[in-house]
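Below is one structure, written out as structure tokens; the observations come after it.
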Amino acid sequence: MTPLSALTSNPAPSPPPKFALGKCPATAIHVVSVLRPNRQRFCYEKTDAGDLIPHKCLICQPILTEKHISPYYAVYSDLLEDFVLFGYNTMTGKMEQFIYAFKTDCFVEVNRPEIKYNPAFLVKGNVVVALNGPEGELVVIERDCRGLLSKESTSYGQFRTLPTAALRTLTLQDLERDRWDRAANSDEVKISSGNESFDRLYAEYQKNLPRFQVRQCLHLNKEFLCVYSKTSGDYTRLEYIDETGDFQKISCTLCTCEVTESNLIPLYVERNASELVIHVHNTENNQIEQYIYDVRTFGFVQVKRNLVYDPKKITSGLNLFMAENIDNRKVYMIMRGRDGRLQKETSGSGGFEKMQPVAVKTFQVQWVEMKTEFEKKKASTERVEPQHPVQTEGEDIMETVLAMVESFNCDLRKELGLTQDQEIPRKAPRVESAETEENIVKNLEKLQIAKDPEEPTTAASEGGNTYGYQELDDTMSEGLLEKEAESKHQDANEPEPVKNVTYEPDVAAMDKKKKRRELKSRLNKINAQIDELEKRRMERAGKKQVVSSSVPSEEAAQVEAPASPALAENTNQISNEETPKIDIFEGYNGSFLFGTNTSKEWIVEDIRNHMVGKLLKAFWPRIQNVEEMNGELFKKLIANARKCETEILEASNDRDEYYRLMQLTVDQILKKTLKKDQRATEHNHQQPTQSSDELAKNHEKN
């Protein structure tokens, strides 16, 4: 039995540290090596922003060979015109891409983001891929007994095992393009805070700061790395993830890399002119620094005085010095605590009381404050107000009128189908205000805008827009404003006779504004009713829209099949509740094919023909057979339905929106048609009732 003394004299060796700090012997750059789960170390270097990237050095980094790769599968790339092998790198712990070079008989790492790794393509056998060379040779890539990469070549039927070669990784390719070029990741960064003397002092201070610091998080029980960033002047806290092989910021908010009063161990005090300078040992960066106490902020400020540190002057007393604030007439005692760190006490009613620690203003904190203030001043001085040319009131109005006229002309060219080079036909001569109002009313009737807010009309039955009420409102307002602008422009150009002008209120203009306001409120009510109709439809459908993302070709060939279950359910429900079951296509074998193909790839012509049939049923639900309809009337209905369907299709961005707008249009048309039928039925029932009463009265008289 082994004695206890032997066990204590030979303790178990401690595990190697996860992070090791050092310098690259070739480039003299600070690097940190990370111990990976495969017990191999990989070196990283920092950027000026505080990020860690793989260190590009052939001396520090381990040489990766093909035995570090476990092949998974290979896919063909059209861009590279070669097979791309997906393999797991046991050194970096990542899935990487490689192509085989027949000239050197080795693998070259590539990075093609468009080729994504798919675990479903994993080859289960030993042979992964067979590659044909330019000279007729065949190279077989397979897995060995350990699952690592091995390759064999055959020529004239004889197989031979190829030796293991080094990998040409992306890091080696970068070194080949620009060998030992460290300009991008150098530590020399031009910084400026507006004070050149302080910038030089801060640059010297930065040289003494450690680039990396290894800390232990007591809250998460993790070891993390503090990386210094010159651009921000702060430390970035990173932890290494073994599963992904990457660094990420630590999630603990309690662990910081800032210098606090607990990090300052006082050594001795020395007077310099009228101030007392404390020489301290900073445990955060392991440096000997100088600080003074600021009675205004109740904190310590780092300074650099012409005082040489002398370890022979270190004192062991508790009290260091006393400071007095003239404003509040308080005395502050700066002393060494029982743990040997800085401690502050202030005089109170019951004697001296311990003060709470505050932030320490190191050179880093001072530089950030000065830089922020300098950037604010620079931004305020460089801010230039935009200089606009001085315009008179007449010129401003004229520019507005011309802009309105140009906008109206563009819209008019689109409606007439003219190009920008073609001239617009001249308009009729200007009429009086009464005639202008009549023309406006006629135009509103042509646009099919409802005059009764309780019964919104649908313009689809006459080829209008069934869903663009707001667009009609904007178009009408632009037309009215344009006519007023043109009238003002013509009046400004015509010479007016000299006469005595007396002020009279423009009644016609006031009436126009009043009608415009009434029309706008009426349109708002119509929009509200449209929203209410859509809400009711959604409630009837159970607030479900089950629309397939794509239509198969076999289903699309059936014109009568509904395009969506939700649409078929809603349409059948409306037809069952409000209209009898009809089919106006009995005896009609034609189709409503469109003359031009649409640019919407998500719709097919069969679905569009089916929707035109839905609209025709909504336009004329009383007709049971097409043969009963007049030929011209039937053509007109088809034209209106095609026009309405085309407008809905152009206004839709996807199939769901197309079905929603189509269902809303069918609901509105059916509602309007049913109301007309009810009125006609009531009128027909009233006439025979009145005639029978008269016959009864005449019979009594006789």
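Glycine residues also receive a Cβ, built from the backbone N, Cα and C atoms like all the rest.
Swiss-Prot has this to say about the protein:
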- Asp105 to Lys: Impairs interaction with lgg-1 and lgg-2 (MUTAGEN)
- Phe107 to Ala: Impairs interaction with lgg-1 and lgg-2 (MUTAGEN)
- Glu109 to Lys: Impairs interaction with lgg-1 and lgg-2 (MUTAGEN)
- Cys255 to Tyr: In bp400; mutant protein does not form aggregates, but cytoplasmic localization is diffuse throughout embryogenesis (MUTAGEN)
- Glu275 to Lys: In bp401; temperature sensitive with the mutant protein forming 'speckles' at 15 degrees Celsius and diffusely localized at 25 degrees Celsius (MUTAGEN)
- Phe298 to Ala: Abolishes the interaction with lgg-1 and lgg-2 (MUTAGEN)
- 597-674: domain 'KIX' (DOMAIN)
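Projection of Swiss-Prot feature records onto the structure.
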residue : record               : contacts (Cβ under 8 Å, 6+ apart)
Asp105  : mutagenesis position : Leu162, Ala165
Phe107  : mutagenesis position : Glu66, Ile69, Leu85, Phe98, Ile99, Tyr100, Ala101, Leu149, Ala165, Leu167, Arg168
Glu109  : mutagenesis position : Glu96, Gln97, Phe98, Leu167, Arg168, Thr169, Leu170, Gln173
Cys255  : mutagenesis position : Arg215, Cys217, Leu218, His219, Phe224, Arg237
Glu275  : mutagenesis position : Ile292
Phe298  : mutagenesis position : Tyr332, Lys344, Met355, Val358
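Mean predicted confidence for the domain 'KIX' (597-674): the pLDDT average there is 77.
In the three-state DSSP scheme, Asp105 (mutagenesis position) is classed as coil.
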